Amino acid sequence: MTSLTQRSSGLVQRRTEASRNAADKERAAGGGAGSSEDDAQSRRDEQDDDDKGDSKETRLTLMEEVLLLGLKDREGYTSFWNDCISSGLRGCMLIELALRGRLQLEACGMRRKSLLTRKVICKSDAPTGDVLLDEALKHVKETQPPETVQNWIELLSGETWNPLKLHYQLRNVRERLAKNLVEKGVLTTEKQNFLLFDMTTHPLTNNNIKQRLIKKVQEAVLDKWVNDPHRMDRRLLALIYLAHASDVLENAFAPLLDEQYDLATKRVRQLLDLDPEVECLKANTNEVLWAVVAAFTK
């Protein structure tokens, strides 16, 4: 392991520990006995992440996983025809922040407002250690009145006609995520000439990590299919939904045999046909996750 890798690993570890300590202090200040089920679940999710065998360099965020599925291995860029991945990555950010206990939806109220009309509010402003996530979290925290999930996906993507809200756009997201993957040893950086201009590309350098990611997605809808989204790992469930919304899920299924492919797509369709409004009412669900799903499937 190089000294650079060691330094980056230590930095990530220190950031993660600092974030967890800050979040724990804030929860303690709010009253330990009154902590919600979501708080407990978010702590379990973070602990599960820490317990996984992968090194810090190869533990990927939802955004990085979706981008990795969309990148061409040798060329090092996403398809020029993919106009879905931009909004999909913003949806990943909202879910990632929710899974880390930073965001939640406002209470549904007596009249039970729908997922798409409920506002996103900041639950904790403790740093995540990820620059993009912290940037998005800062926007959510400082915005009054709050916005809905659908609005945040559009605002963070820059898809607004209101010039006063253009500052919400997160710029160069794909390039910044690719650089994160370069630092984690998954991609490398090259310059390619495209007739009239040069373009920075990020070809795959660690195929094992991508193959593990593809295998994880395939197994979720084949060998390890449980036919119940609430028994699936939340992060994996979100990955399947967001990979589909970003139009990159097909890349994970491309190597499958015809029968496996048909079964996998059938089961993904089962997930897409679920009603997020119904699913979010079940026990131990993450409402932001289902609100993002609703934004992309309604």
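Using N, Cα and C of the backbone, Cβ positions are placed for all residues, glycine too.
Because the structure is a prediction, the values reported are computed rather than measured.
Quoted from Swiss-Prot, the note on mutagenesis experiment ARG7 to Ala is: Altered binding to coatomer.
Sequence-distant contacts (6 or more apart, same chain, Cβ under 8 Å) of TRP81 (mutagenesis position) do not exist in this structure. Among the sequence features in Swiss-Prot, the mutagenesis site TRP81 to Ala is noted as follows: Abolishes phosphoinositide binding and localization to the Golgi apparatus; when associated with A-90.
The Cβ neighbour count for ARG90 (mutagenesis position), using a 10 Å radius and every protein chain shown, is 27. Under its mutagenesis entries, Swiss-Prot includes ARG90 to Ala with the note: Abolishes phosphoinositide binding and localization to the Golgi apparatus; when associated with A-81.
Among the sequence features in Swiss-Prot, the mutagenesis site ARG90 to Leu is noted as follows: Loss of function in vesicle budding, abolishes phosphoinositide binding and localization to the Golgi apparatus.
Among the sequence features in Swiss-Prot, the mutagenesis site ARG171 to Ala or Leu is noted as follows: Abolishes phosphoinositide binding and localization to the Golgi apparatus; when associated with A-174. Secondary structure from DSSP puts ARG171 (mutagenesis position) in coil. Spatially close to ARG171 (mutagenesis position) yet at least six residues away along the chain are GLY158, judged by Cβ distances under 8 angstroms.
A C-beta separation below 8 Å, combined with a sequence spacing of at least six in one chain, links ARG174 (mutagenesis position) to LEU67, THR78, ILE85, SER86, LEU89. Quoting Swiss-Prot on the mutagenesis of ARG174 to Ala: Abolishes phosphoinositide binding and localization to the Golgi apparatus; when associated with A-171 or L-171.
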